[in-house]
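Report on the structure given below.
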Amino acid sequence: MEASAAKITPMASSMSASGSTNSPSSEKMNYALQVALQTIKERCIQLQRRVASMEEENQQLREASSRSEGAPRANEIGVTGDVLSLKAQVSELQRQKEQLEEHIGMVSNENRRLWSRLSQISKDQQLNALPSSTDSRAQQNQNLVRSKTFTQHSPNPHLRQKMLSDGIKDLSLEEIALDDFGASSEELGYPYNLQKVEETTSEPDANVDAKRCLDGLQELRREAMKQQQELRSVMTLLENRIALKPCPECAQKTIKKPEMADKSLETDDSLTSELKNYESQHNGHNGTPPSQRINIIQEKIKADAADAMEKTCPMCGKQYSSQVSFNAFREHVEMHFIDDALELESENSIERQFEFVSHAVGDF
């Protein structure tokens, strides 16, 4: 990398001395592009040399193995060890060849990514820079076109690297891969104060996860509302049972039987004592005749029936007794509307999610 930078320095100095109208940012961008292109060319040359040497060795080993297989049987016993060693070498070289092909594919992918990033940097710089003259405008409107110099033709001889020594040839491809430079704070534009290009990745699974979470919350809410309604119905049932249960005094009266002087006839004393006890316990009704008491009881029964008719749910037809408060009856009626609102809300949320997903797919 340093050698390539040293080679490109005279070119950059000559371009700056020629009196061009490029801004400092465009000069830095051009310098970075030249450095990247020179690095890619040198790497391709090294890989081509290594592939050629491996092919030559493979060819030599194939010829040697074919000669050893075509020899007479008299010499087979003496050269068995050599044949086995040659076959082992052939298999090892084949493995190395496959490894090199994988590394070549990796480097080509890295070069493609590097080229896209450099083209994006050039486009951003051209959009941000203000045109100073017509020449600068024409230069900014030009798109970065990929050259076929080092793919179809031999590279420039003035830019070639010197021949490597035998010790340097044994370097692995991992030492020259671009992945080693990925841990730095900035990528290629770091030494030249260029902006780092951020890769925007779409996350289509985010909408699916959000929809799943909303569905789960809706199910939990629906279950909680259902449990609340069941608890309220149980509470109303208990209230009705408590209201219908007689008071302890009335229960004692029904249990207590009148005294019998004879097994068949009741005594007047027992009846009079019962009436006195009843009148002493119900002091509020001492001055009212029995007919008036019967009328009051009938009116209460009619009022309870009217209240029961008034407390009939218009949605499900459930009836509530007079002992149930009006607030409980109102909450039961409101529950029907809350359930309908929840269903509408869930349907609208699902429609919005599908609409969001369709827009996201269309924009992509």
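Glycine is no exception: its Cβ is also placed from the backbone N, Cα and C atoms.
Nothing has been swapped: the model has the original residues at all the noted spots.
Listed in Swiss-Prot:
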MUTAGEN   SER53 to Ala  Abolishes phosphorylation but does not affect interaction with IKKepsilon; when associated with A-85; A-172; A-202; A-264; A-270; A-325 and A-349
MUTAGEN   SER85 to Ala  Abolishes phosphorylation but does not affect interaction with IKKepsilon; when associated with A-53; A-172; A-202; A-264; A-270; A-325 and A-349
MUTAGEN   SER172 to Ala  Abolishes phosphorylation but does not affect interaction with IKKepsilon; when associated with A-53; A-85; A-202; A-264; A-270; A-325 and A-349
MUTAGEN   SER202 to Ala  Abolishes phosphorylation but does not affect interaction with IKKepsilon; when associated with A-53; A-85; A-172; A-264; A-270; A-325 and A-349
MUTAGEN   SER264 to Ala  Abolishes phosphorylation but does not affect interaction with IKKepsilon; when associated with A-53; A-85; A-172; A-202; A-270; A-325 and A-349
MUTAGEN   SER270 to Ala  Abolishes phosphorylation but does not affect interaction with IKKepsilon; when associated with A-53; A-85; A-172; A-202; A-264; A-325 and A-349
BINDING   CYS313, CYS316, HIS332, HIS336  Zn(2+) binding site
MUTAGEN   SER325 to Ala  Abolishes phosphorylation but does not affect interaction with IKKepsilon; when associated with A-53; A-85; A-172; A-202; A-264; A-270 and A-349
MUTAGEN   SER349 to Ala  Abolishes phosphorylation but does not affect interaction with IKKepsilon; when associated with A-53; A-85; A-172; A-202; A-264; A-270 and A-325
For CYS313 (Zn(2+) binding site), the one of SER53, SER85, SER325 that lies nearest, given that the mutagenesis positions are compared by Cα:
SER325
Nearest recorded site to SER325 (mutagenesis position) by CA-CA distance, among binding-site residues CYS316, HIS332, HIS336:
HIS332
Most Cβ neighbours inside 10 Å, all chains, among the binding-site residues HIS332, HIS336:
HIS332
Helix, strand or coil by DSSP: which one applies to SER53 (mutagenesis position)?
helix
Neighbours of the Zn(2+) site CYS313, CYS316, HIS332, HIS336: Cβ within 8 Å of the Cβ centroid, same chain, sequence order.
PRO314, MET315, LYS318, VAL333, MET335
In Å, rounded, how far does the Cα of CYS316 (Zn(2+) binding site) sit from the Cα of SER53 (mutagenesis position)?
89
Looking only at CYS313, CYS316, the binding-site residues on record, which one has the least crowded Cβ, with the fewest other Cβ atoms within 10 Å?
CYS316
How far is it from SER53 (mutagenesis position) to SER85 (mutagenesis position), counting Cα to Cα, in Å?
20
